[in-house]
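A short worksheet on the structure shown next.
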Amino acid sequence: MSVAYNPQTKQFHLRAGKASYVMQLFRSGYLAHVYWGKAVRDVRGARAFPRLDRAFSPNPDPSDRTFSLDTLLQEYPAYGNTDFRAPAYQVQLENGSTVTDLRYKTHRIYKGKPRLNGLPATYVEHEQEAETLEIVLGDALIGLEVTLQYTAYEKWNVITRSARFENKGGERLKLLRALSMSVDFPTADYDWIHLPGAWGRERWIERRPLVTGVQAAESRRGASSHQQNPFIALVAKNADEHQGEVYGFSFVYSGNFLAQIEVDQFGTARVSMGINPFDFTWLLQPGESFQTPEVVMVYSDQGLNGMSQTYHELYRTRLARGAFRDRERPILINNWEATYFDFNEEKIVNIARTAAELGIELVVLDDGWFGERDDDRRSLGDWIVNRRKLPNGLDGLAKQVNELGLQFGLWVEPEMVSPNSELYRKHPDWCLHVPNRPRSEGRNQLVLDYSREDVCDYIIETISNVLASAPITYVKWDMNRHMTEIGSSALPPERQRETAHRYMLGLYRVMDEITSRFPHILFESCSGGGGRFDPGMLYYMPQTWTSDNTDAVSRLKIQYGTSLVYPISAMGAHVSAVPNHQVGRVASLKTRGHVAMSGNFGYELDITKLTETEKQMMKQQVAFYKDVRRLVQFGTFYRLLSPFEGNEAAWMFVSADRSEALVAYFRVLAEANAPLSYLRLKGLDSNQDYEIEGLGVYGGDELMYAGVALPYRSSDFISMMWRLKAVQQ
């Protein structure tokens, strides 16, 4: 790792892990992109294109018709002065103009990585772990300065980027577009990957070739959303899971985002990422500044799996924080699919008794414990215990659960309010709304206005009081609708389009305060399942409920796609009842267990109604998972067979010292007279022998290069899980 500046060539060379990222000051201070890829000693211009006089590409210097910003590979481009591609930023002046011209002013290089004020971001524990470059660009005419921040990590092929706008002039500026990064590739000979989905089928992998024009993944929902995820990748045509070049872009933010690739007339590709400029503006008074969120860029020459492993380790160790970052996560039982709203203290205690018998460690009480919450039509915001259901309160219930040797956890949804609630009747102006318009509801609820400091203060104190009222060690933080009528009664008209981003800043403040007050509590984020599974949430809460769809077969694609970016320690995965409540499928308890044991393991069904056979199998599942939990949650993850490409799925976990591994294989549908097949493993020590429980002892090289035969079985939804241990030689 190093960041170097060569004053003779005016080149910046960032070395991150085994990758190089090179920029150069060009002409009169324009910042050009030169190279990003496998580490090189130096870049002397072997790949530099000749400068040509291109028709309809204007020239900022009329005396040189071979220079146009329209053809320059850039780092943070503007619009309006000869570049017709999508800009990284756009600023409106008081005279209505949106033309700006940023040129190099200065730079500084220093050890470590600064935190972003009020925003989640990756971090370092020691300044030797990374080096940061700040390049200051300025528009002297209007007094605008933009500081581009690049951090290169020593351990990983990781460059993080963000931008800070400062108004050092005398007039008010309005940001219309303020993306976190942009980078131009000299060729568009790539595929691109994004993770589209919907409620119940989040983060499916979609790969397609780049084409001329704009292709994008974005959210305008006020959240990162089920429908898209703040991640894209450029993938070399020949790249697959284990070989080839991949460029990953992941946005550390939980609100509206834009991840865009534009292929221009000359076959170059511009990748841009940041806050979605749709319905966004931000006023910058003289002396004020605006900080964009962070983008984490990963280069891999080891295919998609190489990219994923970098994201996994970085996000697990340098994005997630707190006591649970490195701690094994408990096996839980959640009552939601067992009872929905229809429960009382006796039902929950009975579930806890059975859970203790099975070896489960944590009982989570889901929605319905507060106010008059007998359905989803009332009481959100009234965070007072329903004594009819829980006559001894949360404290009394939690103590009964604790006496059984179990921890107690709780569901909350602090960002929402029901119109039929005491909170709404008292403060109808506390929700997002615009004057004289009806307030649209989703799941019979409205969104609290977290852009307001008084609302955030109220939520911090109210939820803190709840969490302090009982021995609670786990919280599931839910959010069950997206934003409409986005406006705030606390902001003036000219700042209304700041509301969505101010909401996110308020949410991050609330989460930071509450998680800091209760460091002993494991927080799991949720948004109708995986509707806000993003890096921003992981900064405050180290795990996320992956999807409300608990069907084992559906989860193969959901968890496989999620693993493209997010570590296994972040994925909540539960065994639920059959027929499954979301899709009606009936899969065996064995298969449901194997899928759920591929994440943070738990159960979500009425365990008081189990047969003795089911109880015995669950006891075995719980005991087995406890034995492999650290390997699953913190081991190196390899994807082996994609459920998006066929009828099978497989993945494996390998310990850091390669002495132990766990392999999971799944086949969805049976086939008559099916061919025999084998599975090639990954990540083992080629010089080491491994014992596969029940199969024998084999060399790591044989298992990786020749593979292991898959048993022949004739039924739908089958699964196998093999544990490998190195044989002492």
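Including glycine, each Cβ sits where the backbone N, Cα and C put it.
At each noted position, the model has the original residue.
Features reported for this protein in Swiss-Prot:
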- D478: active site, nucleophile (ACT_SITE)
- D548: active site, proton donor (ACT_SITE)
- D53, W199, D366, D367, R443, K476, W477, D478, M479, N480, C526, D548: substrate binding site (BINDING)
- W336 to N: Very strongly reduced hydrolytic efficiency against raffinose, but displays low level of transglycosylation activity compared to none with wild-type enzyme (MUTAGEN)
- W336 to A: Very strongly reduced hydrolytic efficiency against raffinose, but displays medium level of transglycosylation activity compared to none with wild-type enzyme (MUTAGEN)
- W336 to F or S: Strongly reduced hydrolytic efficiency against raffinose, but displays high level of transglycosylation activity compared to none with wild-type enzyme (MUTAGEN)
- D478 to A: Loss of activity (MUTAGEN)
- D548 to N: Loss of activity (MUTAGEN)
Surrounding CB atoms that lie within 10 Å of the CB of M479 (substrate binding site), all protein chains: 21
Local backbone state of W336 (mutagenesis position), from DSSP in three classes: helix
C526 (substrate binding site) versus mutagenesis positions W336, D478, D548 - nearest by Cα: D478
Residue from D53, D366, R443 whose C-alpha is spatially nearest that of D478 (mutagenesis position), among the binding-site residues: D366
C-alpha spacing of D548 (mutagenesis position) relative to M479 (substrate binding site), in angstrom: 12
Cβ packing number for C526 (substrate binding site), 10 Å threshold: 26
Cβ-Cβ neighbours of D548 (mutagenesis position) (radius 10 Å): 21
Those binding-site residues, out of D53, D366, R443, W477, that come within 10 angstroms of W336 (mutagenesis position) at the Cα: D366
Other C-beta atoms that fall within 10 angstroms of the C-beta of R443 (substrate binding site): 13
CB contacts for D53 (substrate binding site) [other CB atoms within 10 A, all chains]: 11
Local Cβ density at W477 (substrate binding site) - other Cβ atoms counted within 10 Å: 26
Between D366 (substrate binding site) and D548 (mutagenesis position), the C-alpha gap once rounded to whole angstrom: 13
